[in-house]
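Here is the structure we will look at, set down as structure tokens.
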Amino acid sequence: MKYSVMQLKDFKIKSMDASVRASIREELLSEGFNLSEIELLIHCITNKPDDHSWLNEIIKSRLVPNDKPLWRGVPAETKQVLNQGIDIITFDKVVSASYDKNIALHFASGLEYNTQVIFEFKAPMVFNFQEYAIKALRCKEYNPNFKFPDSHRYRNMELVSDEQEVMIPAGSVFRIADRYEYKKCSTYTIYTLDFEGFNL
């Protein structure tokens, strides 16, 4: 879900209180996260690690049911695979997706991947990255020399809220069910995918 401006401002104000940060940190620790994993969640907001194995272990044990359509802008290397005429796609890394179609359009546009290709799919189980990343930001302790930590925290929470990101584990298998054209500023190709299973 997308958080309101008032909710994010409330998170920011409360996160200025050390006791609130400590309470949220304890909540994450009680859910099985360690401090390094909490930092990894924050790192993933802007840049996923090259090695997804650690991230994959984090999300596999925290999947929740999902019945909503997901959207993903397709990067160039995946577009090349699609051009080979395949029917089955197995993701060998953790896959990010959004509940917001416009986020996928942005990533597929010339502003990011410049592929004009999007996936539309459902995954029965997802990791709610948005929820945990917001919590990780709310409990983050910044270096004392870091300037404007609360503004930085707020901007990152805005980004996480806007992207409405979830993740699915590496080894997720989908079948290409359909393909159609979609026009918005430019013409996009949207592939609809049916979930086949987890090859974990």
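Easy rule for this one: first residue shown is 1, then count along the chain.
Quick reminder: no glycine exception, Cβ is built from N, Cα and C everywhere.
At each noted site, the model still has the original residue.
Model, not experiment: these values are computed from the prediction.
The active site annotation in Swiss-Prot covers Glu165. Glu165 (active site) falls within a strand when secondary structure is assigned with DSSP.
Per Swiss-Prot, NAD(+) binding site is recorded for Arg72, and the stated evidence type is experimental evidence. Over all protein chains present, the Cβ of Arg72 (mutagenesis position) has 23 other Cβ atoms lying within 10 Å. In the three-state DSSP scheme, Arg72 (mutagenesis position) is classed as strand.
Quoting Swiss-Prot on the mutagenesis of Arg72 to Ala: Complete loss of enzymatic activity in vitro.
DSSP classifies Ser109 (mutagenesis position) as coil under the three-state reduction. Under its mutagenesis annotations, Swiss-Prot gives Ser109 to Ala the following note: Complete loss of enzymatic activity in vitro.
Around Gln116 (mutagenesis position), a 10 Å sphere centred on its CB holds 20 further CB atoms from the protein chains shown. Swiss-Prot documents Gln116 to Ala as a published mutagenesis change and attaches the note No effect on enzymatic activity in vitro.
Neighbour density for Phe127 (mutagenesis position): within 10 A of its CB lie 25 other CB atoms from the protein chains shown. According to Swiss-Prot, the experimentally introduced change Phe127 to Ala is described as follows: Complete loss of enzymatic activity in vitro.
A mutagenesis experiment is reported in Swiss-Prot for this position, Asn128 to Ala, and the note states: No effect on enzymatic activity in vitro. Asn128 (mutagenesis position) carries neither a helix nor a strand DSSP state and counts as coil.
In sequence order, Met1, Lys2, Ser98, Tyr99, Asp100, Ile103, Gln130 make up the list of same-chain residues 6 or more apart from Gln164 (mutagenesis position) whose Cβ falls under 8 Å from its Cβ. A mutagenesis experiment is reported in Swiss-Prot for this position, Gln164 to Ala, and the note states: No effect on enzymatic activity in vitro.
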Pairwise Cα distance for Gln116 (mutagenesis position)/Ser109 (mutagenesis position) [Å, integer]: 6
